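> OK, Swiss-Prot features for this one:
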- CYS323: active site, proton donor (ACT_SITE)
- ALA52 to Cys: No change in substrate specificity (MUTAGEN)
- GLY319 to Trp: 7-fold increase in substrate specificity towards ornithine (MUTAGEN)
- SER322 to Thr: 16-fold increase in substrate specificity towards ornithine; when associated with L-326. 16-fold increase in substrate specificity towards ornithine; when associated with 44-V--P-46; D-54 and L-326 (MUTAGEN)
- SER322 to Ala: 29-fold increase in substrate specificity towards ornithine. 70-fold increase in substrate specificity towards ornithine; when associated with 44-V--P-46 and D-54 (MUTAGEN)
- ILE326 to Leu: 16-fold increase in substrate specificity towards ornithine; when associated with T-322. 16-fold increase in substrate specificity towards ornithine; when associated with 44-V--P-46; D-54 and T-322 (MUTAGEN)
- GLY350 to Asp: Loss of dimer formation and decarboxylase activity (MUTAGEN)
Amino acid sequence: MKNFRLSEKEVKTLAKRIPTPFLVASLDKVEENYQFMRRHLPRAGVFYAMKANPTPEILSLLAGLGSHFDVASAGEMEILHELGVDGSQMIYANPVKDARGLKAAADYNVRRFTFDDPSEIDKMAKAVPGADVLVRIAVRNNKALVDLNTKFGAPVEEALDLLKAAQDAGLHAMGICFHVGSQSLSTAAYEEALLVARRLFDEAEEMGMHLTDLDIGGGFPVPDAKGLNVDLAAMMEAINKQIDRLFPDTAVWTEPGRYMCGTAVNLVTSVIGTKTRGEQPWYILDEGIYGCFSGIMYDHWTYPLHCFGKGNKKPSTFGGPSCDGIDVLYRDFMAPELKIGDKVLVTEMGSYTSVSATRFNGFYLAPTIIFEDQPEYAARLTEDDDVKKKAAV
């Protein structure tokens, strides 16, 4: 699939109206990503992990397409409730839940929960008696960018005891869930986890617990600045085939976050300062590591950077606007000579970027604008139509 990317002309015309830094989100691209997953992984319903990007327009779009939602807190439930999303379309997938989150779940009729420790059972039983629960198991995957199984997931050998304890406490033991880790490059990790889950389903049946649901988490990868050589269609189809083979009568869902929005958002930022240090040019941008580049620190991520300057390229350093020396974004990046006021485009900025940005040093948060609401979108459609007409002649 082709990722969303603004042209140089679009960047410059947008920046004439909107002060940088700002994010540009393409709803068309989000919808394309959603439909791609439904086409190649049809056995798994979608619970979008809204922590990746809770932009209201994106949430409304996905709800309209039929997506459900993975929520982690009372705040996320409140956002969805205000958008008209019913609690039956949510799963409270944070394995550790606080009192405020459990109260919100009860208030908004959220009935699905995940957990991985006995300490959660009593909390859920009191706050949401009779709720549907899935035990989260730890799985192995050394090909994931971000490991989620050190902090989360019960040992496999304890999973059914946890479900039995939940059942004894008046909760409904619904199923098993796992997460292979963020930005997973291996289909094998999913396939191995599915085999483990199948064994647990069979053992649960022998114990008198009929499990009906399986949550395979997220982890589907998107491109970064280092490039990515993964056939997503083949990856999803292989997983779908295993689900069909191992779980023909089970309700299955997935929780994509990064995959759904990562390729659908661009950042437009400006050079606000230039200097030379150690014979290398430095360019200071008006967005940095405490803003939308927070994923460099929190998410081990490298975002594709695009400069529009002319001339020979040389190794350059890019930094953010804060007074913190750690606010360095790129080192030895091959860039043409830039000057103050030049615009820089950063792609694949749709997930775990603005959502973890801060107001450190008092800098304003970069707003998100919707590309389809801008005149540049209409102009792009007109240009595409003209190209098609010429090609047809």
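Keep in mind that glycine also has a Cβ here, set from the backbone N, Cα and C atoms.
Substitutions noted, but not modelled.
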> What is the nearest of the recorded positions GLY319, SER322, CYS323, ILE326, GLY350 to ALA52 (mutagenesis position), using the Cα of each?
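Sorting the recorded positions by distance from ALA52 (mutagenesis position), the top entry is GLY350.
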> Specify the count of other C-beta atoms within 10 Å of the C-beta of ILE326 (mutagenesis position).
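I count 12 other Cβ atoms within 10 Å of it.
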> These are the mutagenesis positions: GLY319, GLY350. Which one scores highest on other Cβ atoms within 10 Å?
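Result for the most crowded candidate: GLY350.
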> List the residues of the same chain that sit at least 6 positions away from SER322 (mutagenesis position) in sequence and have their Cβ under 8 Å from its Cβ, in sequence order, or write 'none'.
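The list for SER322 (mutagenesis position) reads GLY288, ILE289, TYR290, PHE360, ASN361, PHE363, given in order along the sequence.
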> Can you tell me the CA-to-CA distance separating GLY319 (mutagenesis position) and GLY350 (mutagenesis position), as a whole number of Å?
20
> For ALA52 (mutagenesis position), what is the tally of other C-beta atoms lying within 10 angstroms of its C-beta?
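There are 23 such Cβ atoms around ALA52 (mutagenesis position).
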> Ten-angstrom check, please: count other Cβ atoms within 10 Å of the Cβ of the residue listed as 'active site, proton donor', all chains counted.
8
> How far is it from GLY350 (mutagenesis position) to ILE326 (mutagenesis position), counting Cα to Cα, in Å?
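Just about 23 Å between their Cα atoms.
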> So, three-state DSSP: helix, strand or coil for GLY350 (mutagenesis position)?
coil
> On the three-state reduction of DSSP, what should I expect for ALA52 (mutagenesis position)?
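ALA52 (mutagenesis position) sits in a helix per DSSP.
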